[in-house]
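Novice: I am attaching a structure below and will ask some questions about it afterwards.
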Amino acid sequence: MEYRLKAYYREGEKPSALRRAGKLPGLMYNRHLNRKVYVDLVEFDKVFRQASIHHVIVLELPDGQSLPTLVRQVNLDKRRRRPEHVDFFVLSDEPVEMYVPLRFVGTPAGVRAGGVLQEIHRDILVKVSPRNIPEFIEVDVSGLEIGDSLHASDLKLPPGVELAVSPEETIAAVVPPEDVEKLAEEAAAEVAEPEVIKKGKEEEEE
């Protein structure tokens, strides 16, 4: 699935002035391209809430170009917690590393026996050609008993998709009920914010 967003070239506009006007400064880049752009902040919010880092966002530019991209980084204002800069990675025919959502299906046998399913990862880092990007990867957990775990190597990847993480990475597990509280405390101690979201300004006020 892909989403579309109007983007405009930046021709000397200062980032601070663009933000005051309700625009979001950004950069679109790859190995062969590096160009400053901006998008409407409200429209970006709408699109990014749906696309996130998992789906292609096609930037529609004023010169008629439509460039497929992935959001690589969003810088947030520390105080207001709203985007103030975005990096778009422009896709080509070369394979790219990206996170693809995992869709868990089935009821584990261990859950029927009183255990609890822990979905440790909701997405997985893969290497894939832009033309083969899957909308999601289905994960069948119905065979998991209490104490069982499912690893990245167990995933049934679509054609053209390769793992970009260790095959031993744990994706899901069925645990006894008494272990749930301990796992919840450990999860709360970890950084909950996605790696793509960064706090603070990184672009100079030109």
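Keep in mind that glycine also has a Cβ here, set from the backbone N, Cα and C atoms.
If you look for the noted substitutions, you won't find them, since the model keeps the original residues.
These figures come from a predicted structure and were not determined experimentally.
According to Swiss-Prot, the record shows the following:
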{"type": "MUTAGEN", "residues": "ARG10 to Ala", "note": "Destabilizes formation of the 5S rRNA/N-terminal bL25 complex"}
{"type": "MUTAGEN", "residues": "LYS14 to Ala", "note": "No effect on 5S rRNA/N-terminal bL25 complex formation"}
{"type": "MUTAGEN", "residues": "SER16 to Ala", "note": "No effect on 5S rRNA/N-terminal bL25 complex formation"}
{"type": "MUTAGEN", "residues": "ARG19 to Ala", "note": "Destabilizes formation of the 5S rRNA/N-terminal bL25 complex"}
{"type": "MUTAGEN", "residues": "ARG20 to Ala", "note": "No effect on 5S rRNA/N-terminal bL25 complex formation"}
{"type": "MUTAGEN", "residues": "TYR29 to Phe, Arg or Ser", "note": "No 5S rRNA/N-terminal bL25 complex formed"}
{"type": "MUTAGEN", "residues": "HIS85 to Ala, Asn or Thr", "note": "Destabilizes formation of the 5S rRNA/N-terminal bL25 complex"}
{"type": "MUTAGEN", "residues": "HIS85 to Phe", "note": "No 5S rRNA/N-terminal bL25 complex formed"}
{"type": "MUTAGEN", "residues": "ASP87 to Asn or Ser", "note": "No 5S rRNA/N-terminal bL25 complex formed"}
{"type": "MUTAGEN", "residues": "ASP87 to Glu", "note": "Strongly destabilizes formation of the 5S rRNA/N-terminal bL25 complex"}
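Give me the local environment of each listed feature.
Specialist: Note: ARG10 (mutagenesis position) has non-local neighbours LEU18, PRO25, LYS36, VAL37, TYR38, i.e. same-chain residues 6+ apart with C-beta under 8 A of its own C-beta.
A 10 Å cutoff on Cβ-Cβ distances gives LYS14 (mutagenesis position) a total of 13 other Cβ atoms nearby, all chains included.
Residue density at SER16 (mutagenesis position): 14 other Cβ atoms are found within 10 A of its Cβ, drawing on all protein chains shown.
The Cβ of ARG19 (mutagenesis position) lies under 8 Å from the Cβ of PRO25, LEU41, GLU84, each on the same chain and at least six residues away in sequence.
A helical conformation is recorded for ARG20 (mutagenesis position) in the three-state DSSP classification. Counting every protein chain shown, 9 other Cβ atoms lie within 10 Å of the Cβ of ARG20 (mutagenesis position).
DSSP assigns TYR29 (mutagenesis position) to a strand. Neighbour list (TYR29 (mutagenesis position), Cβ cut-off 8 Å, at least 6 residues apart, same chain): ARG35, ASP87, PHE88, PHE89, VAL90.
The DSSP secondary structure for HIS85 (mutagenesis position) is strand. In this view, HIS85 (mutagenesis position) is surrounded by 22 other Cβ atoms within 10 Å of its Cβ, with every protein chain counted.
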Novice: Would you mind checking how many other C-beta atoms are within 10 angstroms of the C-beta on ASP87 (mutagenesis position)?
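Specialist: Taking every protein chain into account, the count is 19.
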Novice: Could you check what DSSP calls LYS14 (mutagenesis position) once collapsed to helix, strand or coil?
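Specialist: The three-state answer is coil.
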